[in-house]
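Swiss-Prot annotations:
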- 4-95: domain 'CARD' (DOMAIN)
- Leu31 to Phe: Unable to inhibit TNF-induced necrosis; when associated with R-69. Unable to induce TNF nuclear translocation; when associated with R-69 (MUTAGEN)
- Gly69 to Arg: Unable to inhibit TNF-induced necrosis; when associated with F-31. Unable to induce TNF nuclear translocation; when associated with F-31 (MUTAGEN)
Amino acid sequence: MGNVQERPSETIDRERKRLVETLQADSGLLLDALVARGVLTGPEYEALDALPDAERRVRRLLLLVQSKGEAACQELLRCAQQTVRMPDPAWDWQHVGPGYRNRSYDPSCPGHWTPEAPSSGTTCPELPRASEQEEVGGPEGSEALQPRTPEEPELEAEATEGDEPDLEQEMNPEQEPEPEPEPEPEPEPEPEPEPEPEPEPEPEPEPEPDFQEEDESEDS
């Protein structure tokens, strides 16, 4: 007798513990994949997604899928393998191979946004192309294309008014500037008068001798 191939439901029974432990972290992504493949219906998805416990959510999911038949179990195992291993390196650009960036876009589902091909050559109409910038003359040309603000003419007018006296001096270099008037000297303060010395007291006159008394003495 040859080896009999194991059915998907038997694989789930054998690896139930490992599946529950492995799929707890990514149970939400697994539910999304099963809904997209038509394994789960909308009400079933909402009922499982509302469970707060991740372990309980995965256990209920395995039982529900096993009740749907071998085809549903096979889709579950395929989605679980893709969810856990993540073979597409789109989320890790450090390990992207050389051909991944140049791969062609896969046909999208109807109703979804389709990215434009890299070779379309469409550019934003508001941004100038590199060739247009070279024709203008690089950054200098871009400055020349910028509109001037109304404040610039006023600044230029003030600058021309301030330069007129300098131009007149350059045109008449022989004209000497007028000498500035010398400041008048301040008057010197008058010296204060010296105080007059006090007059010395006059000596009292000596009394004159009484000549009459002398005459009387001589007569006697």
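Here the Cβ of each residue, glycine as well, is placed from N, Cα and C on the backbone.
What you see is the original sequence, not a version with the noted changes.
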| message | Rounded to a whole angstrom, what is the C-alpha distance between Leu31 (mutagenesis position) and Gly69 (mutagenesis position)? | response | 17
| message | Is it possible to get the count of other C-beta atoms within 10 angstroms of the C-beta of Leu31 (mutagenesis position)? | response | 23
| task | For Gly69 (mutagenesis position), name the DSSP secondary structure in the helix/strand/coil scheme. | result | coil
| query | How many helix, strand and coil residues does the domain 'CARD' (4-95) contain under DSSP? | reply | 67 helix, 0 strand, 25 coil
| said: Please compute the mean pLDDT of the model over the domain 'CARD' (4-95). | reply: 81
